[in-house]
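These notes concern the structure reproduced below.
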Amino acid sequence: MKKIAVLTSGGDSPGMNAAVRAVVRTAIYNEIEVYGVYHGYQGLLNDDIHKLELGSVGDTIQRGGTFLYSARCPEFKEQEVRKVAIENLRKRGIEGLVVIGGDGSYRGAQRISEECKEIQTIGIPGTIDNDINGTDFTIGFDTALNTIIGLVDKIRDTASSHARTFIIEAMGRDCGDLALWAGLSVGAETIVVPEVKTDIKEIADKIEQGIKRGKKHSIVLVAEGCMTAQDCQKELSQYINVDNRVSVLGHVQRGGSPTGADRVLASRLGGYAVDLLMQGETAKGVGIKNNKIVATSFDEIFDGKDHKFDYSLYELANKLSI
């Protein structure tokens, strides 16, 4: 292994820079040249590929986002388009590609490894949604979780001041982990997630029971993959008449300096990705399972169901929110 490349793809997440840094420095430590692909798979097509040095990743571990930039590239699903990308790697003698991103990013990496045996590919899970099989946690999840906690804590201050119910929408796509973990952490009265059937009347009854016991305000935390906060508000109004407001947290959840947990995870996964390439491994995603760094084939990741919603945590949150 003489030359490798690294790119970030899909939605950005805090800790991506730390992962790139780990890839670059582990490779250079092992006398491997490293190239950065700017703007994700689009950069592969546009030949936006540049050599990275030790200094290229200096002062990046604490930065959110990705200095390599990211972009959606739906045309990468077409084989003729991928041929251009593969040729741009081959002409530089690049033998390994590390892809940091989510499920779609992994699928692009798998296609490259299938269509060009000369290029090994390894995926690193970078997304705030925590929705990738083969790992307990994705890079960016912990930072986004802490961002949500900070925001909801502030919203609770104003909710209590005005005796209001706030319906707050968190990101997560089709995975309820962010809403679940944040909801437990902030003491939300109700958590609405895609993994659990939503009964709006039950939510209304719970809020009403709280009011009867003297509660002055409530927090309803909604995962975007289940319903919008506005829809939740509209349906709730059919069963209960309380002063309420909607707050959609939005893209602020993707930003910010990564937490220590995300920096450590990104560093461990980035270093291990290079180790795997040096061992001749390909078409695998790295992850953390039971605090151990592991590698799982892309096929297993796409077919697997090992990243399960924690129903016991959901039940605990329900018990504690009475």
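Glycine is no exception: its Cβ is also placed from the backbone N, Cα and C atoms.
These numbers come from a predicted model, not from an experiment.
Taken from Swiss-Prot, the feature ATP binding site applies to G11, R72, C73, G102, D103, G104, S105. Look at Swiss-Prot and you will find R21, A22, V23, V24, R25, R156, G187, A188, E189, R213, K215, K216, H217 tagged as ADP binding site. Positions annotated as Mg(2+) binding site by Swiss-Prot: D103. Marked as substrate binding site by Swiss-Prot: T127, I128, D129, R164, M171, G172, R173, E224, R245, H251, V252, Q253, R254. Per Swiss-Prot, mutagenesis G150 to D is noted as: Exhibits higher affinity for fructose 6-phosphate and higher catalytic activity with a loss of dimer conversion; in association with A-151. The mutagenesis experiment L151 to A is recorded by Swiss-Prot, whose note states: Exhibits higher affinity for fructose 6-phosphate and higher catalytic activity with a loss of tetramer-dimer conversion; in association with D-150. Swiss-Prot documents R164 to A as a published mutagenesis change and attaches the note Complete loss of fructose 6-phosphate binding. In Swiss-Prot, a mutagenesis experiment is listed as R245 to A, annotated with the note Complete loss of fructose 6-phosphate binding.
Positions of Swiss-Prot features highlighted on the structure.
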| residue | record | CB count, 10 Å |
| --- | --- | --- |
| G11 | ATP binding site | 21 |
| V23 | ADP binding site | 32 |
| R72 | ATP binding site | 13 |
| C73 | ATP binding site | 22 |
| D103 | ATP binding site | 19 |
| G104 | ATP binding site | 18 |
| T127 | substrate binding site | 28 |
| R173 | substrate binding site | 18 |
| E189 | ADP binding site | 23 |
| V252 | substrate binding site | 13 |
Exercise for the section: Among all chains shown, work out which of the recorded positions L151, M171 has the most CB atoms within 10 A of its CB. Expected result: M171
Problem - Site extent for ATP (largest Cα pair distance over G11, R72, C73, G102, D103, G104, S105, Å) - result: 13
Practice task
Just name the most isolated of the binding-site residues R25, S105, going by other Cβ atoms within 10 Å of its Cβ.
Solution key: R25
Fill in the blank from the handout: Cβ neighbour count (10 Å, all chains) around R21 (ADP binding site) is 26
Exercise for the section: List, in sequence order, those binding-site residues among V23, G104, M171, H217 whose Cα sits within 10 Å of the Cα of R164 (mutagenesis position). Expected result: H217
Practice task
Express the distance between the Cα positions of R254 (substrate binding site) and G11 (ATP binding site) as a whole number of Å.
Solution key: 8
Problem - For V23 (ADP binding site), the three-state class that DSSP assigns - result: helix
Exercise for the section: Give the number of CB atoms, excluding that of G150 (mutagenesis position) itself, located within 10 Å of its CB. Expected result: 14
Problem - For G104 (ATP binding site), the one of D129, L151, R245, V252 that lies nearest, given that the recorded positions are compared by Cα - result: D129
Practice task
Using DSSP with the three-state reduction, classify K215 (ADP binding site) as helix, strand or coil.
Solution key: coil
Exercise for the section: Determine which residues of the same chain, besides G11, R72, C73, G102, D103, G104, S105, have their CB within 8 A of the center of the CB atoms at the recorded ATP site, and list them by sequence. Expected result: S9, G10, G40, G101, G108
Handout entry: Top Cα neighbour of G150 (mutagenesis position) in the set of binding-site residues V23, C73, M171
Key = M171
Exercise for the section: Count, for each of the binding-site residues G102, G187, the other C-beta atoms lying within 10 angstroms of its own C-beta, and report the residue with the smallest count. Expected result: G187
